[in-house]
Amino acid sequence: MATRNPPPQDYESDDDSYEVLDLTEYARRHQWWNRVFGHSSGPMVEKYSVATQIVMGGVTGWCAGFLFQKVGKLAATAVGGGFLLLQIASHSGYVQIDWKRVEKDVNKAKRQIKKRANKAAPEINNLIEEATEFIKQNIVISSGFVGGFLLGLAS
């Protein structure tokens, strides 16, 4: 038994309208934590007392500062040791540095960085605005984090 297919419908019509969405404005209006955690998350720390917020920020800041200090010491030791070995090798005659070539390469790198910095400025400004807004909305826990971070660096 043969079935009869209906004629194809014309889906394009004059009354179809589409809304144009500007993604840059959308991104500015919607905070990054809403995109990651959903709209119901919000700043959860506002539910806690000021003392609890300061303690939470202080403890997380201290942990971050302590880890930053340990990793920073290791990185500084590695970089400093590398420079020391390079200096010894240069003084002993194993390595000769072509300073004109180094200067040329550094100037080339500076030009490339300036070009890239001019292109990335809007994205960086948007990120800075979001971070500033986050800090303003959560000033208590942010100040606790900064204090804890500095204590973690000192310990």
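Any Cβ shown, glycine's included, is placed from N, Cα and C.
Pulled from Swiss-Prot, these are the features on record:
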type	residues	note
MUTAGEN	SER17 to Ala	Almost complete loss of interaction with MAP1 LC3 family proteins
MUTAGEN	TYR18 to Trp	Abolishes phosphorylation by SRC
MUTAGEN	TYR18 to Ala	Impairs interaction with MAP1 LC3 family proteins
MUTAGEN	VAL20 to Ala	Significantly impaired mitophagy-inducing ability
MUTAGEN	LEU21 to Ala	Impairs interaction with MAP1 LC3 family proteins
MUTAGEN	ASN118 to Ala	Loss of binding to ULK1 and inhibition of mitophagy
MUTAGEN	LYS119 to Arg	Strong loss of ubiquitination level
(request) With a 10 Å radius around each C-beta, find which of these mutagenesis positions (SER17, ASN118) has the fewest other C-beta atoms nearby. (result) SER17
(message) Same chain only, sequence gap of 6 or more: which residues have a CB within under 8 Å of the CB of VAL20 (mutagenesis position)?
(response) none
(request) Looking only at C-alpha atoms, tell me how far LYS119 (mutagenesis position) is from TYR18 (mutagenesis position), rounded to the nearest Å. (result) 31
(request) Would you kindly give the Cα-Cα distance separating ASN118 (mutagenesis position) and TYR18 (mutagenesis position), rounded to the nearest Å? (result) 34
(message) If you count other CB atoms within 10 A of each CB, which of TYR18, LYS119 wins among these mutagenesis positions?
(response) LYS119
